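K.L.:
Sharing the feature lines straight out of Swiss-Prot:
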type: DOMAIN; residues: 31-141; note: domain 'Ig-like V-type'
type: MUTAGEN; residues: Q37 to K; note: No effect on binding to CD200R
type: MUTAGEN; residues: Q57 to K; note: Enhances binding to CD200R
type: MUTAGEN; residues: L60 to K; note: Abolishes binding to CD200R
type: MUTAGEN; residues: I61 to E; note: Abolishes binding to CD200R
type: MUTAGEN; residues: N74 to A; note: Abolishes binding to CD200R
type: DOMAIN; residues: 142-232; note: domain 'Ig-like C2-type'
Amino acid sequence: MGSLVFRRPFCHLSTYSLIWGMAAVALSTAQVEVVTQDERKALHTTASLRCSLKTSQEPLIVTWQKKKAVSPENMVTYSKTHGVVIQPAYKDRINVTELGLWNSSITFWNTTLEDEGCYMCLFNTFGSQKVSGTACLTLYVQPIVHLHYNYFEDHLNITCSATARPAPAISWKGTGTGIENSTESHFHSNGTTSVTSILRVKDPKTQVGKEVICQVLYLGNVIDYKQSLDKGFWFSVPLLLSIVSLVILLVLISILLYWKRHRNQERGESSQGMQRMK
């Protein structure tokens, strides 16, 4: 006599509870989000950082901190109870310019090198839950570029220098053979870097009338600075030296002739005076 076998799906309540619990936690975590945006501003200008909390729970207090190597440093807090509270080290430097518990903004009135870095905004909600976001501030200084050239007896120097923050890079376009290139960098106390590149042309006559291009790479952009080498400048230097030498020679000859003539006149007058006395 055969036996009947009944199969039914296995269902364990603890397993389903665990799955649903994990899903609920993931869903609640996904609903809490802090939206931030990094900023890049010019040095010694006004800069603002903003945080937005995306949750239905009402925050109790918003705290801004600066990230440091050892531990974050408290800067300012805002709450409905106490309003804006700025730490002594940041007074007259920053303020909360957007007063809100879901949206908060801090503003640096005159950015300095110390203000560059990353900042955390912490939202304390009911139940002592803390949610944070990070926004970074980067400061820059636009490039100041100088391009010029100098002729020497046996070579030509073409110099291109750029000062900026962060450090720029220099390259050349339109150069030929027989040219040496040297580049050096100098760091300044104001956070900028000067990069100087010098082209040394062994035969200057080959570059007269041509155009050289100094290319400055800065923050992903390349800017061309053009310089045309004066066509007549190289030949005018020897000519000018010859003219100056000739003029000096003529002046010396004129002085010598005048001196001799004046001396002869004095001798003649002296002889006539002696004859009259006799």
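Any Cβ shown, glycine's included, is placed from N, Cα and C.
None of the substitutions listed is reflected here, since the structure keeps the original residues.
Are these features on the surface or tucked inside, and what are their neighbours?
P.N.:
Within the model, the domain 'Ig-like V-type' (31-141) shows a mean pLDDT value of 92, rounded to a whole number.
The secondary structure of Q37 (mutagenesis position), as reduced to three states from DSSP, is coil rather than helix or strand. Other Cβ atoms within 10 Å of the Cβ of Q37 (mutagenesis position) number 11 in total over all chains.
Other Cβ atoms within 10 Å of the Cβ of Q57 (mutagenesis position) number 16 in total over all chains.
Counting every protein chain shown, the Cβ of L60 (mutagenesis position) has 15 other Cβ atoms within 10 Å. Mapped onto three states, the DSSP output places L60 (mutagenesis position) in strand.
Taking the Cβ of I61 (mutagenesis position) as centre and 10 Å as the limit, one finds 17 other Cβ atoms among all the protein chains shown.
Taking a C-beta cut-off of under 8 Å and a sequence gap of six or more, N74 (mutagenesis position) has these contacts in its own chain: T63, W64, Q65, Q87.
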K.L.:
How many Å separate the Cα atoms of L60 (mutagenesis position) and Q37 (mutagenesis position)?
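P.N.:
With distance taken Cα to Cα, Q37 (mutagenesis position) is 23 Å from L60 (mutagenesis position).
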K.L.:
When the domain 'Ig-like V-type' (31-141) is classified with DSSP, how many of its residues are helical, how many are strand and how many are coil?
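P.N.:
Per-class counts: 7 helix, 68 strand, 36 coil.
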